[in-house]
Amino acid sequence: MIRHIDARREDLEPDRQDRELVTRDRLASDLAALGVRPGGVLLVHASLSALGWVCGGAQAVVLALQDAVGKEGTLVMPTFSGDLSDPSTWRRPPVPEDWWPVIREQMPPFDPDLTPTRGMGAVAECFRRAAGAVRSGHPQNSFAAWGAHAEQVVAEHGLTERLGRGSPLEQVYRLDGQVLLLGCGFESNTSFHLAEYRTAYPGRRSHRRRVPVPEGDRVRWVEQEDIVYFEEDFQTMGESCLTRTPGHSRGTVGEAAAVLYGQRAFVDLACEWMTAHRDLARAVGA
């Protein structure tokens, strides 16, 4: 027997009465007030929960972002799938060691249309499926893009320097795009990884990584050398870059704190900051 829930029941408490109702139109208006302009290239990191009670959820956020940049603009979001990695490196949660060979053999290959994001949030997962969106081909660190420069943004994303040379991050840099942190801190700012590739800061290290490269309906495991990422100082670095960057803006979009800034200036300043202040030979947690 199927039981139906009566949505008219009067004993149900209204959802989140202490929060404002946030709509697509309001989000688009708030984005414009923050400084998002039609025709621009915008790399977005967004937290849906930080925005408040959004009518339409992640879909409304994606539509509002599209409204803000317009048809001549370009939106970009990271759509990482970190679970397409060697199971021996999994920590949250780990899996039994006797599972590793089976997982390596049976792992589905990356499919830009089918493979879901992992840990990227509802907005990024919704955005990658938007009409007209395209996704780069890196099995672990793909980006989705929509709009006038979408194809250019994702075209050169190879296996080496996954967030460096040829990556969508570098394409946003070339296009002099902006970054929008929407309810996120600088620890979510993937553009700082581009700076890590460009800077020979003290203590920079590399390691060997295994990447599952699609081969038909299976994967072939390829071992590559890559730099070790370090995000523990991203918030400090970001705040420092803000003090030296004219033209950035802080505000509120929905109920979320938001920061908008030029990516190119931030990456260049981050390179300088790492050279002067970062030493992974001494850093705790490196």
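Each Cβ is built from the backbone N, Cα and C atoms, and glycine gets one as well.
Here the original residues stay in place, and none of the substitutions has been built in.
Listed in sequence order, Gly183 are the same-chain residues at least 6 apart in sequence whose CB falls under 8 Å from the CB of Ser49 (acetyl-CoA binding site). Positions annotated as acetyl-CoA binding site by Swiss-Prot, on the basis of experimental evidence: His45, Ala46, Ser47, Leu48, Ser49, Val54, Ala122, Ser188, Thr190.
Looking at Swiss-Prot, you'll find the mutagenesis His45 to Ala noted as follows: Retains 1.5% of activity with CMP-5'-3APn as substrate. Applying an 8 A CB threshold to same-chain residues 6+ apart, the list for His45 (mutagenesis position) reads Met77, Pro78, Val179, Leu180, Leu181, Leu182, Cys184, Ser188, Asn189, Thr190.
In the three-state DSSP reading, Glu187 (mutagenesis position) counts as helix. The local packing around Glu187 (mutagenesis position), expressed as other Cβ atoms within 10 Å of its Cβ over all shown chains, amounts to 15. Swiss-Prot documents Glu187 to Ala as a published mutagenesis change and attaches the note No change in activity with CMP-5'-3APn as substrate.
For the mutagenesis experiment Ser188 to Ala, the note given by Swiss-Prot reads: Modest decrease in activity with CMP-5'-3APn as substrate.
Here the residue is the original one, but Swiss-Prot notes a mutagenesis experiment at this spot, Thr190 to Ala or Cys: Loss of activity with CMP-5'-3APn as substrate.
Swiss-Prot lists Thr190 to Ser among its mutagenesis entries, and the accompanying note reads: No change in activity with CMP-5'-3APn as substrate.
Long-range Cβ proximity for His193 (mutagenesis position), meaning a same-chain Cβ under 8 A and a gap of 6 or more residues, is found for Leu163, Gly164, Leu169, Tyr229. What Swiss-Prot says about the mutagenesis result for His193 to Ala is this: Retains less that 1% of activity with CMP-5'-3APn as substrate.
In sequence order, Glu187, Phe192 are the residues of the chain that are 6 or more apart from Glu231 (mutagenesis position) and have a CB within less than 8 Å of its CB. Glu231 (mutagenesis position) falls outside any helix or strand according to DSSP and counts as coil. Quoting Swiss-Prot on the mutagenesis of Glu231 to Ala: No change in activity with CMP-5'-3APn as substrate.
Secondary structure at Ser47 (acetyl-CoA binding site), taken from DSSP and collapsed to helix, strand or coil, is coil.
Around Thr190 (mutagenesis position), a 10 Å sphere centred on its CB holds 22 further CB atoms from the protein chains shown. Max Cα-Cα distance over the annotated acetyl-CoA binders (His45, Ala46, Ser47, Leu48, Ser49, Val54, Ala122, Ser188, Thr190) is 25 Å.
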